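So that you can see what the record holds, here are the features copied from Swiss-Prot:
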| type | residues | note |
| --- | --- | --- |
| BINDING | Ser291, Asn340, Glu386, Asn393, Tyr419, Tyr471, Val489 | substrate binding site |
| MUTAGEN | Lys202 to Glu | Increased stimulation of enzyme activity by phosphate |
| MUTAGEN | Lys207 to Glu | Increased stimulation of enzyme activity by phosphate |
| MUTAGEN | Tyr254 to Phe | Increased enzyme activity in the absence of phosphate. No effect on stimulation of enzyme activity by phosphate |
| MUTAGEN | Lys316 to Gln | Forms dimers with full, phosphate-independent activity; when associated with A-325 and K-391 |
| MUTAGEN | Gly320 to Pro | Loss of enzyme activity |
| MUTAGEN | Lys325 to Ala | Constitutive enzyme activity that is fully active also in the absence phosphate. Forms oligomers with full, phosphate-independent activity; when associated with K-391. Forms dimers with full, phosphate-independent activity; when associated with Q-316 and K-391 |
| MUTAGEN | Asp391 to Lys | Abolishes assembly of dimers into functional tetramers. Loss of enzyme activity. Forms oligomers with full, phosphate-independent activity; when associated with A-325. Forms dimers with full, phosphate-independent activity; when associated with Q-316 and A-325 |
| MUTAGEN | Phe394 to Ser | Impairs tetramerization and promotes formation of homodimers. Impairs activation by phosphate |
Amino acid sequence: MMRLRGSAMLRELLLRPPAAVGAVLRRAQPLGTLCRRPRGGSRPTAGLVAAARLHPWWGGGGRAKGPGAGGLSSSPSEILQELGKGGTPPQQQQQQQQQPGASPPAAPGPKDSPGETDAFGNSEGKEMVAAGDNKIKQGLLPSLEDLLFYTIAEGQEKIPVHKFITALKSTGLRTSDPRLKECMDMLRLTLQTTSDGVMLDKDLFKKCVQSNIVLLTQAFRRKFVIPDFMSFTSHIDELYESAKKQSGGKVADYIPQLAKFSPDLWGVSVCTVDGQRHSIGDTKVPFCLQSCVKPLKYAIAVNDLGTEYVHRYVGKEPSGLRFNKLFLNEDDKPHNPMVNAGAIVVTSLIKQGVNNAEKFDYVMQFLNKMAGNEYVGFSNATFQSERESGDRNFAIGYYLKEKKCFPEGTDMVGILDFYFQLCSIEVTCESASVMAATLANGGFCPITGERVLSPEAVRNTLSLMHSCGMYDFSGQFAFHVGLPAKSGVAGGILLVVPNVMGMMCWSPPLDKMGNSVKGIHFCHDLVSLCNFHNYDNLRHFAKKLDPRREGGDQRVKSVINLLFAAYTGDVSALRRFALSAMDMEQRDYDSRTALHVAAAEGHVEVVKFLLEACKVNPFPKDRWNNTPMDEALHFGHHDVFKILQEYQVQYTPQGDSDDGKGNQTVHKNLDGLL
């Protein structure tokens, strides 16, 4: 009786509008049929809180909105402004190209709408089993565009454009990302040409995303290096606010162009190796790289000339001395490329035999590629001031010339001019974070995918940044923070977390070592919170956060959604879960699988799908040692019992396992699409 009452209530909930759901839930008895009452005892049932999580529609639907995403308007004009104006319309040929990864439908007629049965629910299912794996794959694997549509739509027939953009931003991608240009162009064209411009049906959505489907699928499947990017950025914002309270330090004033910056300026930008972006504070204010350019020009020199040639002229050791000392090592070479003497020598190695104008253009083009074509400028006023107040650097230059540290035929005065020019190159926190991410990504720019630097150049650059990048504070920074970094007198700190992300922290007030006060505090706090230190143990860490791991909440939701789809007989939802490489054998707290629930409810289509398409183990035991066959027999579902019995001859039991080994082949096929 309880079971009939619960089923009727569920139907009522699904048919009522959202406004009526709350009142029904308050009157409702707990849904007991998801975890059946065992024979000979009782079992805990889910409360209202669990019920509200069973389906996104009950909890309000949608994704958590991050900062900057919540206020996005749904009006066509403001969405157009968000997507950017202008741009070349996509070619007609692009609109008609085949969907990547698409396969022909298993049978004619509309499929995939929530609640409908698929090919496994009719006589065609038997033909598929007889025909083998090929047709099963066709039934299991519709196009990736379909999967993406249903992931965002959450049961609706159309997707509002602003909802898609908000969901996209929550993954860390930006609408200005060069990799998404075709998608954004098509969205803009759709908004301008359709009558219902702010809504996308499935066909329009597929046209918009098909050229960028792999990247978008990775984003929404949370396959980026930082899966829960919204949670990570909330931590970054907290660290930013903590560092903002730091006072002290003095703005560099040896030239007027540096002295004019307000000590209250403070910005942090993050770019991961997958192109996830986050910025907070004064991240669009241009400032000069100053000494932050030293590792970049060293990387250019090694990329062009090789390690062996470059280190004929400059060493690799920390000097233990001030960065502008007139001092060489025992071989009469500068100690490393991060002190002024070494940086001047490295400058002389770039594009030898070419005039300064061509050299400067070459380096600017290189830095533009590293920054993904984001802002890289030049401050002529800073250059003039540096040259006029550069007596110490001229002294170092003449000392190097006297010790024959330059390649033969080098014009020392011309090289110093070029050196001052490179120090006067301007960036913003946002563009510099992409440069740092290029170093973190092995020389590939994360937002363009272009290889800019060789692996050798990246490895050597990060090694020297780690040991020599923070002036006289380098040893302490390596000890406490343990990450490659380079600071500059303009207040910037270029920070690299190898294989994860790059960051630029900028605040003009400097400590007595010449490093940004707020930037140093931020870096210390970051490594205290996250296990990014070079020697943090990734397997046995106790208290630190690892943003590279997916949180437990997502796994809990995964189990709830899987079992609820099996309970309601929603084969379309199960197909989407299988497409997203979900473990279809995962269990709840009673060790019950989706097959247990489907067998108890008598959903023939779901049982067939799980057995024939997903190849799940038909013999899992729950905490009461009941198998799906026991469930079907107990509730009188003889057709399900017969299917499970027949499937025994096709399946070799692997034992009760929680790791979903029976799904490995399907998972490999799914991941192969990406």
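Here the Cβ of each residue, glycine as well, is placed from N, Cα and C on the backbone.
Cβ neighbour density within 10 Å is lowest for Asp391 among the recorded positions Glu386, Asp391. Long-range C-beta contacts of Val489 (substrate binding site), restricted to its own chain and to partners at least six residues apart, with a cutoff below 8 Å, comprise Ala252, Tyr254, Leu258, Gln290, Ser291, Leu510, Gly514.
Neighbour count (other Cβ atoms within 10 Å of the Cβ, all protein chains): 24 for Ser291 (substrate binding site). Neighbour counts of Cβ atoms within 10 Å were compared for the mutagenesis positions Lys202, Lys207, Lys316, Lys325, and the top value is held by Lys207. Whole-number maximum of the Cα to Cα distances across the substrate-binding residues Ser291, Asn340, Glu386, Asn393, Tyr419, Tyr471, Val489: 19 angstrom.
Its Cβ taken as reference, Asn393 (substrate binding site) is surrounded by 20 other Cβ atoms within 10 Å in the chains shown. Nearest to Asn340 (substrate binding site) in space, judged by Cα atoms and limited to the mutagenesis positions Lys202, Lys316, Lys325, Asp391, is Lys325.
Taking Glu386, Asp391, Asn393, Phe394, Tyr419 as the recorded positions under consideration, the smallest Cα distance to Lys202 (mutagenesis position) is found for Tyr419. The recorded positions Tyr254, Phe394, Tyr419 differ in how many other CB atoms lie within 10 Å of their CB, and the one with the most is Tyr419.
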